[in-house]
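Beneath this line is the structure, given in structure tokens, with notes to follow.
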Amino acid sequence: MRWLPQISFSSPSSSPSSSLKPVASYSESPDPDRNQDRDRFHRRLFRFNRGRLTRQRKLRHLTDDDVLLGERRASTSSSTFDSGLTRSPSAFTAVPRSPSAVPLPLPLPLPEVAGIRNAANARGLDDRDRDPERLISDRTSSGPPLTSVNGGFARDSRKATENSSYQDFSPRNRNGYWVNIPTMSAPTSPYMSPVPSPQRKSTGHDLPFFYLPPKSNQAWSAPDMPLDTSGLPPPAFYDITAFSTDNSPIHSPQPRSPRKQIRSPQPSRPSSPLHSVDSSAPPRDSVSSPLHPRLSTDVTNGRRDCCNVHPLPLPPGATCSSSSAASVPSPQAPLKLDSFPMNSQWKKGKLIGRGTFGSVYVASNSETGALCAMKEVELFPDDPKSAECIKQLEQEIKLLSNLQHPNIVQYFGSETVEDRFFIYLEYVHPGSINKYIRDHCGTMTESVVRNFTRHILSGLAYLHNKKTVHRDIKGANLLVDASGVVKLADFGMAKHLTGQRADLSLKGSPYWMAPELMQAVMQKDSNPDLAFAVDIWSLGCTIIEMFTGKPPWSEFEGAAAMFKVMRDSPPIPESMSPEGKDFLRLCFQRNPAERPTASMLLEHRFLKNSLQPTSPSNSDVSQLFNGMNITEPSSRREKPNFKLDQVPRARNMTSSESESGQQQQQQQYRSPDLTGTVNRLSPRSTLEAIPSPCPSQRPKPSSSDRRRTGVTSDHL
């Protein structure tokens, strides 16, 4: 085309023939036909090249000025070719050779060329399903741009197909490298997935797996990579939202795994779990991409809006959903169930007492709501005291499992959980006799002491008949229920006598201990029946504790109290009845052989007085203890005993007024029940009114009784 300036600046008198003559004179061969064939061959061989040799020969006949002007234009055109500019929008279609003599200006490079190329790389099904001519045109246009001046695009599709097998791998054309692959459902990713994509047999696409090389201008935003949670396996699939672009037009559900999820810059966008990060690639924490994240995000958003395809099948290992994962129980859950005692039947409640070797709690049954006393003891295998404690607990369990009596606490069971030992016993409320004394002004009436003593002896008689000695009878080990029934508890010091000798060691509490235990006489005695006498001595000390509120010799310390027990007998309270004093003298016999047994003491008049027909029965005592109304309204004969003085004594009344007033009082006031009488007579105990005879056999009140009730002799 360098002969175009010569046409523009030639004189009008010159002709085409004269202008072409220098070409023949400067040719290498004198044959014009041969030169034309050679030129035709060069044009055909260097169609896509510049053809400098031929064009330079045609410019040899020009003047110096024309040659300089043509060389400037040639240098400008050559620099344009070597700059490696990307294609213009007009390069998508072939432009025919223009016959015009006026050269067209070259297009300028566009700023959004990189974004358009990324859009082409990020396309899914649209780029895969394009026609071959469009694909070849795009691939060819990624090289040096061809303008309409030099031509080269006016060729048929057959020649273009032949040339398409040759690829230019130079650094200038590496960005335009394309791979024609079959349609697959996996997204384009800059990383190779070690897990192959599952093939969909339902659509009939039985296609091989593929690998896409990374693009040199691929842009993504590197997010925070997750850290493995301790105790959980590493995930099989990473969340593809780790890259800010989702190049797959087909979106699968996000995988769920019991670990920390990957934080993505685009959390609201769906992801595909088919591609995972290469295991050899080290994880990156909080690495920001040097490229702007909006570069590929905007293209992807516009690309995904127009897709309507079938969803991908879930990959292996990612089929569990969040609901199913949440419903799977933790492997540590069954271990927690085994930590509850008695197969999760009893739940520990509040603390109700502490002993020498453990604590006692209130436990409730989770199925029935029943209550029991749970004794808890910590186990220390290397501690000698703990070994002794375990020995006593085993002895207590062995004894209680063979005892069944209304005046002995019932044994439910026992077990060992980890380093703790549990014993489940009958729960007796409100508690021990010691607690009962503190809650009732520190003392008891003799009638209450008599009733409690009878219950204690009943349990001791049964226990001694089983050849078992308790050895720790005191107020703290005697429990009282709401009905006033006393039960023996705490058999840690108990011993079952099997041999012919009563070999008892020094065990028990000093204030309630028998003197023979301190003198070690029982170890030399051959009569085992004398061993039961230690419980009778302890019973006498407990009676004093109930009557006075403290055990004998309580003013002394432990060692001094032991010396007092060895030398003297406990003092008997002076306020007790003669029957009560005689009962205590029998219990405090220094010689154990002279002490009566529990069965013999049950026949003592101190206890028989409460069993006579003139006194309420045992059931009546228990009902009075509960504050129940147990009597019927009294007869007319006994009403004056319970009348209140409503008329002044010094008031002078006629006989008619007195009779009318007496009738009015009889109609207005009824005899109150025993509960009201008991509450008025004794604020300390509800059993203080028991010694009086029953209403049917009650004698006529004396003058002193009439004064106490406020009834005058005139009213009678």
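A Cβ is built for glycine as well, from the same backbone N, Cα and C atoms used for every other residue.
A sphere of 10 angstroms centred on the C-beta of Asp472 (active site, proton acceptor) encloses 22 other C-beta atoms. Under the heading active site, proton acceptor, Swiss-Prot lists Asp472, citing sequence analysis as support.
Sequence-distant contacts of Arg354 (ATP binding site), defined as residues of its own chain at least six apart whose C-beta falls under 8 angstroms from its C-beta, comprise Val360. Look at Swiss-Prot and you will find Ile352, Gly353, Arg354, Gly355, Thr356, Phe357, Gly358, Ser359, Val360, Lys375 tagged as ATP binding site, backed by sequence analysis.
According to Swiss-Prot, the feature domain 'Protein kinase' maps to 346-607, an assignment based on sequence analysis.
Neighbour density for Lys375 (mutagenesis position): within 10 A of its CB lie 23 other CB atoms from the protein chains shown. In the three-state DSSP classification, Lys375 (mutagenesis position) falls within a strand. According to Swiss-Prot, the experimentally introduced change Lys375 to Met is described as follows: Inactive. Interacts with PBL27.
The note that Swiss-Prot attaches to the published mutagenesis Ser617 to Ala is: Slight reduction of PBL27-mediated phosphorylation. Impaired PBL27-mediated phosphorylation but normal interaction with PBL27, and loss of chitin-induced MAPK activation and callose deposition; when associated with A-622; A-658; A-660; A-677 and A-685.
According to Swiss-Prot, the experimentally introduced change Ser622 to Ala is described as follows: Strong reduction of PBL27-mediated phosphorylation. Impaired PBL27-mediated phosphorylation but normal interaction with PBL27, and loss of chitin-induced MAPK activation and callose deposition; when associated with A-617; A-658; A-660; A-677 and A-685.
Ser658 to Ala appears in Swiss-Prot as a mutagenesis experiment; the accompanying note says: Slight reduction of PBL27-mediated phosphorylation. Impaired PBL27-mediated phosphorylation but normal interaction with PBL27, and loss of chitin-induced MAPK activation and callose deposition; when associated with A-617; A-622; A-660; A-677 and A-685.
The note that Swiss-Prot attaches to the published mutagenesis Ser660 to Ala is: Slight reduction of PBL27-mediated phosphorylation. Impaired PBL27-mediated phosphorylation but normal interaction with PBL27, and loss of chitin-induced MAPK activation and callose deposition; when associated with A-617; A-622; A-658; A-677 and A-685.
Where Swiss-Prot documents Thr677 to Ala as a mutagenesis experiment, the accompanying text is: Impaired PBL27-mediated phosphorylation but normal interaction with PBL27, and loss of chitin-induced MAPK activation and callose deposition; when associated with A-617; A-622; A-658; A-660 and A-685.
The annotation that Swiss-Prot gives for the mutagenesis experiment Ser685 to Ala reads: Slight reduction of PBL27-mediated phosphorylation. Impaired PBL27-mediated phosphorylation but normal interaction with PBL27, and loss of chitin-induced MAPK activation and callose deposition; when associated with A-617; A-622; A-658; A-660 and A-677.
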- Nearest to Lys375 (mutagenesis position) by Cα, among Ile352, Gly358, Asp472 (recorded positions)? Gly358
- Per-residue pLDDT averaged over the domain 'Protein kinase' (346-607) comes to what? 89
- Query: Between Ile352 (ATP binding site) and Asp472 (active site, proton acceptor), what is the CA-CA distance rounded to a whole number of Å?
  - Reply: 20
- Query: CB neighbours of Ile352 (ATP binding site) within 10 A?
  - Reply: 16
- Note on the structure: Same-chain residues at least 6 positions away from Gly358 (ATP binding site) with a Cβ under 8 Å from its Cβ, in sequence order, are Lys375, Glu376, Val377, Glu378, Cys389, Phe421
- Other CB atoms, at most 10 A from the CB of Val360 (ATP binding site): 19
